[in-house]
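J.: Have a look at the structure that comes next, please.
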Amino acid sequence: MHHQQRLRANGGRGGTGLGAGSGPVSGGHSPLCAHCRGQLLPHPEEPIVMALGQQWHCDCFRCSVCEGHLHNWYFEREGLLYCREDYYGRFGDACQQCMAVITGPVMVAGEHKFHPECFCCTACGSFIGEGESYALVERSKLYCGQCYGKRSCQPADAKARITTAGKPMHSIRLVEIPKDATPGLRVDGVALDDGCPTVRITDLFCNFFLWLTSMAEQCCGAPYRIDVNLTNLHIGDRILEVNGTPVSDSSVEQIDKLIRSNEKMLQLTVEHDPVQVCRSCSQADIQRAMSASTLILPLSTSASSVEVGRERLYKTPGEQGTKARKLRQATNASTTIPPAAGATAMTQLKEKERCSSLSKLLDEQHQAQQHSAHPQLYDLSRTQSCRVVQKPQRIFRATDLVIGEKLGEGFFGKVFKVTHRQSGEVMVLKELHRADEEAQRNFIKEVAVLRLLDHRHVLKFIGVLYKDKKLHMVTEYVAGGCLKELIHDPAQVLPWPQRVRLARDIACGMSYLHSMNIIHRDLNSMNCLVREDRSVIVADFGLARSVDAPRLPSGNMTPGGYGSGANSDAPMSPSGTLRRSKSRQRRQRYTVVGNPYWMAPEMMKGLKYDEKVDVFSFGIMLCEIIGRVEADPDFMPRNSDFSLNQQEFREKFCAQCPEPFVKVAFVCCDLNPDMRPCFETLHVWLQRLADDLAADRVPPERLLHEIETFQEWYASSEDALSPTSQRSLNNLDELVKSAVDSEISPVEKEKENMVIKPQDIPKSPHLGKDFSPSGERLRDSMRARRRQRFLGAQEERRNLTPDTESKERALKKALKKCRPFGERGYLVDLRAGAELQLEDVRDLNTYSDVDSSCDTSLNYHDVNNLPAAQEDENTVKPGKEELLEESTNKPSNQESQHHRLAIDDMRTRLNQCRSKFEHLEEASRRNFNQSQHSMKNFFKTPPVALKMFQRLEHEAAALNGGNNCPPPPPRTQRINQTPIFGRKNPPVAIVGQKLQHAESLEDLASSGVAKQLATPAPKRSKATATTKGGQSSNPPLFLPPSLNISVALNSNGNVTTTTNTNSSCPPSASDWLPKKHKLTLPLPSAQQQRTSSNHRLPMCNNKGKTLKPLPSRTGSQGIPASNCVSPTRSSRPGSPTKHLAQRHTAATAQRLTNAAATHQQQHQQQSSKTTRLNILSPEKVHRLGARLTDQKQKMREEAAATASSVGGAGCAAGTAAGSLNGHRTIGSSGTPNSAVGERRRRAAPSPPVRTHFNTRC
């Protein structure tokens, strides 16, 4: 803190007059000095200084740095005393209250500065705003005007004052004076020999206030009194400011005129009692100062100008203090030393103090505190004397600057040209007119960045201005305008050497920025300013960002800034894998900011980026300078991937441009950020090119070769292709052929023209993650980028050349080192048994990719284990290589330490990856439980629509049952965290196939109508048997009722038939049986179906009964044999053995079902066609359901049309059918044995719907 000292000048009064808190000497104990801890003995020639509530010897009250006596000004910080020069030179502009360095707005009280939030009243705690009255007492206690007035009214004994002769305490106050009182104000100025002018208040002004006080007492009485202290003015007070304007360099006439011309309330900043007399000063200075009206002394006096020839009258009880103090105390302690010996000792004392250059600031505690606040300070104090400490940034007030013309206006603020009122310096004021939080944050960030920079090609920061409760920035003034105006001004002639120098200056400034770990992120031609000498500076750091990870120093870097291509082991880690590049160690996912015309592709796509985005912006600026064209894609040719169209740009704008300059622009605009050079390298290239062009020399081929081959050197020293790059094999033309040829072995030369198989290209070890753990979909997954690179490689391989094949081989070798273990993947195969199986996959690109929006919640086992032999090969070979490397190259201690650090870094990264994988596994485990239950429910309860196609499946299986074809290979689909089951197409629908309707009343009218099917269906009863007829290919037909067919078995085993008329055929059993009876019908095997189709007897029954006539409309259509049943099912038996017959029928049906199942199993083993229905996708189920609905609708329409056309014929046929005795069927037998078996079968009960049908008729 800063305080004002108080000195004892009362001579021989000894211990009287001590400050508050110290008290007089009592009880025989003398007080101790706060510095040397010596006794303060009462002596008339030994003054005692009282300050900060403590006492010092006058000789001990010195600056801790320069050892100068402190007379009227002193500063205290952390228990050490400083003079004003040393304090400001060491700590800069520090806040009076919190002792922190001020970097923003500032509140000034005299020469003491505060943060706005620290400028508050000590008594009430209220904040003191600009223009409000205040008082700074003892340079340490700040009061508002109201609290200071109350404190002044207190009794004198209640005031905590450090005083010597009853003088008031030192104070700096801001007072307000009414306009009517200004005519009585008189000022007087005195200039001493040191050139420090002062302006003080004369007694006329105070006499006026005394008169005003007396008049107020007479008019208003005793309760109302105007005290002079309340106005905060005293005789001899020093005026510091008038209405906020400093008066240090103003004359008395100017100040008097300013006071008289005031139309409002007059505000004065005054300093009360600023000077006290020090006994240690020379008498000549005192006499000269007393001759003037006021006394002004230098703020500090050096030790050489102070007379210290007197003897000290105290001894140091302890060993505290510096060596000089101990020597002085030991010399002055003895009073019996002769005068000659005393003079010799005093000379030695002075020499000892002169050689003591190490100050007390070098203790460990002080160093730690100082370096925490100022990290740029050096550890050794002796080196600080050799450094040139630059002048700290200034803090301006509104009255210091004169606003001039407006230079420009942007989205966040305005820019004005201002002139300093005193020095006449021309500067630029950037005002912020937006009050939102984002604008304030960006503005403060720009100020924080600029104040740390100091370079000739970077905009110079001068200071800040706090006006109207807003922060404004003051920078240097650049008269040339921005670079864009110079480029597009046709009146300006820009030769090629001048253009190269423009680019060189920008590269130099950006190289300095990147060395300070700052990314500009908004580099364009509008943010680069041109001086009058055509030099360029980089400006506008509102979007700049500090990089967290510092760049690692490169051990094998050439002066040009790139690695040596000969050292191929530099980028290898101890484990034999490629390290990550330095740029990718710094790469993070920052905000997308800047101008899109100059924005880098990785920033445009929202990927991770680093300082290389500034290199791409610089490349676009080089294209602007070369072609003097705007960066708008309408004028500058660009590609769809935001890169530069180099071929078109060269044809349009590079006719006369030097080739190295064009190459530099192209390499800066590379799509891969790792292939762009740093600004240090660019500055070296452009400097060499500028020197050659200035001397009218042709640029050497070596420079052009370095620029063209830079990418190979950079790739060999850092890393392979960046994962953020979208480049494929067609963009590898930049690789150097010499480096590739040097690594080709004889075995590889034999395989020169071999095409790389897809499974030979190693992939990323990460599974394609399209979703984050929180469920958000990623913008650009690794799987999509890998697929895109693979497709580009497939297209490129169609037209391979030896050149590209050699590059592919180099790429393969580099990728093999990066990803030696390939990528893990799974295949899902749904076989006939409906078992989910996973197969090992080493290459996922040969299979079709799936939609990334599928559910990723299914968990599966890890079955990607390599065979034992292959694993042995993969493990043994690296072991041999490691043994060879260890035997040939013995690493040194330094290399082993470097490898150890790399391993520790790798271990840390692996731990981070493991924690991420654990979170992903936990999330997938939770989702797996839900998906597992849903999958089980799906397999247990298939959709209802699947049951509708059960008969369709059996009919299709029966149709293809006779064809013995080999089983097709299992169909597999690629998955990546998502199972896809092998889907098989359903049985091919037969043309003209018609499915039966469910039983309903509207279908009863057409229940007797014939239905046509392309394939015969199995019969539903044991009582029916078929025999071979003359026309086996024609389907059986229902005959008219007048036709009776009787079947008899002769002695030769042949079947004889007798046809009679007046016989009717009942409808098919599948037409009138209920749904529950249909499901119990047996399913015959394919062999039985072939037998029944070969032995088919139409138009007859085995009882010799006549069949029911068929309507004329459908008489020509074929009816399958399954629609004709035995006559035992045509009518309900009336005998009491009805229940027994039904049970016999059920048992027979069960026997046939078992036999059919056995035949079906044998047939399934022999046949290659499975009869099990595959799991259909929802899309196929929907299509089959729609087809079923259409077929039902068509059947309803045909049934309605048939019923309307037949009319009464159907009713007559029904009446005739009801009069029969009910034992009619169409009988057929192929052999005598089958005929005998048919005789033993009993008839099924007649359908119950016949009586209801007859009733309706």
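A Cβ is built for glycine as well, from the same backbone N, Cα and C atoms used for every other residue.
Swiss-Prot feature annotations, pasted as is:
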DOMAIN    31-93  domain 'LIM zinc-binding 1'
DOMAIN    94-154  domain 'LIM zinc-binding 2'
BINDING   LEU407, GLY408, GLU409, GLY410, PHE411, PHE412, GLY413, LYS414, VAL415, LYS430  ATP binding site
MUTAGEN   ASP522 to Ala  Abrogates kinase activity
ACT_SITE  ASP522  active site
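What's the neighbourhood like for these features in this structure?
T.: Confidence in the domain 'LIM zinc-binding 1' (31-93), given as mean pLDDT, stands at 73.
Mapped onto three states, the DSSP output places LEU407 (ATP binding site) in strand. Within 10 Å of the Cβ of LEU407 (ATP binding site) there are 15 other Cβ atoms, across all protein chains.
In the structure as shown, the Cβ atom of ASP522 (mutagenesis position) sits within 10 Å of 20 other Cβ atoms. The DSSP secondary structure for ASP522 (mutagenesis position) is coil.
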J.: What Cα-Cα separation, expressed in whole Å, is found between ASP522 (mutagenesis position) and GLY413 (ATP binding site)?
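T.: Spelling it out, the Cα of ASP522 (mutagenesis position) and the Cα of GLY413 (ATP binding site) are 17 Å apart.
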J.: Quick check on the domain 'LIM zinc-binding 2' (94-154): DSSP residue counts for helix, strand, coil, in that order please.
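T.: Final tally across the stretch: 8 helix, 18 strand, 35 coil.
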J.: Including all protein chains shown, what's the count of other C-beta atoms within 10 A of the C-beta of GLU409 (ATP binding site)?
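T.: Cβ-Cβ neighbours of GLU409 (ATP binding site) within 10 Å number 12.
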J.: Starting from each candidate's C-beta and looking 10 angstroms out, tell me which of the binding-site residues GLY413, VAL415 has the most other C-beta atoms.
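T.: It comes out as GLY413.
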